[in-house]
Amino acid sequence: MRRQQSYRFEDNESTSYALRMNRRFSRVESGADLKDYFDRGDIASRENRWNFEVAWEVANKVGGIYTVIRSKAYVSTEEMGEQLCMMGPYKEHCARTEMEEMEFPRGNPLLDAVNSLRSRGYKIHTGRWLVDGNPQLILFDIGSAAWKLDQFKSEMWEKCHIGIPHLDIETNDAIILGFMIAEFLEEFRNFAVTYSQNNELSAPRIVAHFHEWQAGVGLIVLRTRLVEIATVFTTHATLLGRYLCAGNTDFYNNLDKFAVDEEAGKRQIYHRYCLERGATHLAHVFTTVSEITGYEAEHLLKRKPDIITPNGLNVKKFSAIHEFQNLHAVAKEKINEFVRGHFYGHIDFDLDKTLYFFIAGRYEFGNKGADIFIEALARLNAMLKHEKPDTTVVAFLIFPTKTNNFNVDSLRGHAVIKQLRDTINNVQQAVGKRMFDTCLQGNIPNADDLLQKDDLVKIKRCMFAMQRDSMPPVTTHNVADDWNDPVLSSIRRCHLFNSRHDRVKMVFHPEFLTSTNPLFGIDYEEFVRGCHLGVFPSYYEPWGYTPAECTVMGIPSVTTNLSGFGCFMEEHISDPKSYGIYIVDRRYIGLENSVQQLSSFMMEFSRLNRRQRIIQRNRTERLSDLLDWRTLGIYYRQARVKALQAVYPDYVDELSLYGSKNNLIFSRPHSEPPSPTSSRHTTPAPSVHGSDDEDSVDEETELKELGIK
């Protein structure tokens, strides 16, 4: 059992805020917002300032960093325009759909640098990324430089004493990509200097931003070759941290005790660890995505981050403004259809009094908190039986794992329900025709004449087909190695078998949700909108996009103070629970207390009536601005400015005089009753007293708009 304890991060930096009151919440802003810099690169062009962003996931959908880079592309392009270029490996299967190939215009140092590398035999693809913003792209074909791998490794050994195993293909590819990018940037700088001199421009100022250790090789090469380029390195999760947590170690209690070299060596990743640590220490500016990851990096990589760069979202993509409540109702009805089919023969609960909870992500049973989620559901089941027997919770676990096929019982249920619906529709049409004909003749319809024996026989056949002796399955697929599967083993241990007496029903869906799925028929985004609560009690989560996506879609969620998202919300919202963000303490209390707290949160949510849930969803959706890249992108700009000033001391960014944190702070809604914590001096943005009727007017209006009395 993991003891759950971590450490708070002290920040004595005094930050001044301009208080701006709003009738829904208090908003405290630091001096600048990224929107202030949206000029499509006009200022950057005049300053001859260039920004290169390097990641393995650029136009290459292979992980969470792809979401970060892709969603940030729009605001990055709005800020930097043609002075921005993104770089990564060329993967043909992804590039076909992600990239529009085209050459850079003549007289552009980018084109000159590309042609210079092509003359050396390197294959380079240029164009634009087919995402919002359409940033410029340079993708490097790793295979075209594989013949120089031994030379690259030799230089890495001579200058850094890092040896790369011959059989580690992933690291070999990272070495090739890193050297290709470093050579390109070196050539680009030379051409940019010449171009500036010929056109009487100021000297070029170049920033290269590298994400994760695979891209960090390029940073190491630039610094060891003494190329005058400002560098930023961002780690989204430390390499060693992932391995340690995957092994169920008591991670946060032992961060300062790990012998990092020994631990990396035992896991045969010492060379990768050295590359990550080398990039961390050689970068002019080092950033992490959250303070808790920063603390992890401080102990495992031995450098404290200079700036925290939280992950944002392109909120415009999820934005539904006044429609999100209606979208919830539409999506919920589609989930209702699944529930009718999956639980056929056992639908003894009212779907209007049924709540849908879900957990989703990579199948990391302990790291994602699935262990305590299932345990807390067992306790919730007991509490609901005692306190609210008319309320049912259906808990979905969406974790992709190896399966053999769909569960036959689940498929049969959907076929039976479809047959019943078709039969009822046919009978309904026949009854309607008979009623019309009877009325047309001037007679009052008789119930016995309307519903005939043939109709009753058809209905009875369908009802007999719906009878089942077994309980509804807990999984929609036949899971390979199901006797060892951690989710199924935990469900068995907690006796959550979907019996008639259980008020918590379990559905394990071991596959990503898509609109072509024959069971659900909806994609993940629509599924989230249809649920009532997302539960993500993670033990190791450097950021956590799943609860963030719930928030911008107006769906309340449970997170923890060991996730980057949870820490961020704790820091920026004085009473997160009022806004539908429930934060489980996995730092300072033991596992048993964390499970109890999670079950209490879920029970508290289950007690809410429909009106209260609608009001809470409205409050949750109001946090969207806090998670938008237009808000959080300012931290990336701050990191670039700091790197530029390290390499070019004369560089001054007049507009960058803003605080380093707390871009937005939300206080308690005025309609929420005060609590003792709101008076503590440590609580951010204490609530300002307002009229008690202030939110009630909004609630009535919201309900009226939705047609709910």
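Backbone N, Cα and C define each Cβ position, glycine as well.
Every residue here is the original one, so none of the noted swaps is modelled.
If you look up Swiss-Prot, you'll see K61 marked as UDP-alpha-D-glucose binding site. In the three-state DSSP assignment, the secondary structure recorded for K61 (UDP-alpha-D-glucose binding site) is coil.
Sequence-distant neighbours of R613 (mutagenesis position): residues of the same chain at least 6 apart with a C-beta under 8 Å from its C-beta are H532. The secondary structure of R613 (mutagenesis position), as reduced to three states from DSSP, is helical. Quoted from Swiss-Prot, the note on mutagenesis experiment R613 to A is: Abolishes interaction with Atg8a.
Under its mutagenesis entries, Swiss-Prot includes W629 to A with the note: Abolishes interaction with Atg8a. For the recorded site, W629 (mutagenesis position), the DSSP three-state label reads helix. Of all Cβ atoms in the shown protein chains, 24 besides its own fall within 10 Å of the Cβ of W629 (mutagenesis position).
One entry in Swiss-Prot concerns the mutagenesis experiment S671 to A. Its note says: Does not affect interaction with Atg8a.
You'll find the Cα of K61 (UDP-alpha-D-glucose binding site) roughly 20 Å from the Cα of W629 (mutagenesis position). A simple way to gauge crowding: the CB of K61 (UDP-alpha-D-glucose binding site) has 13 other CB atoms within 10 angstroms, across all the protein chains here.
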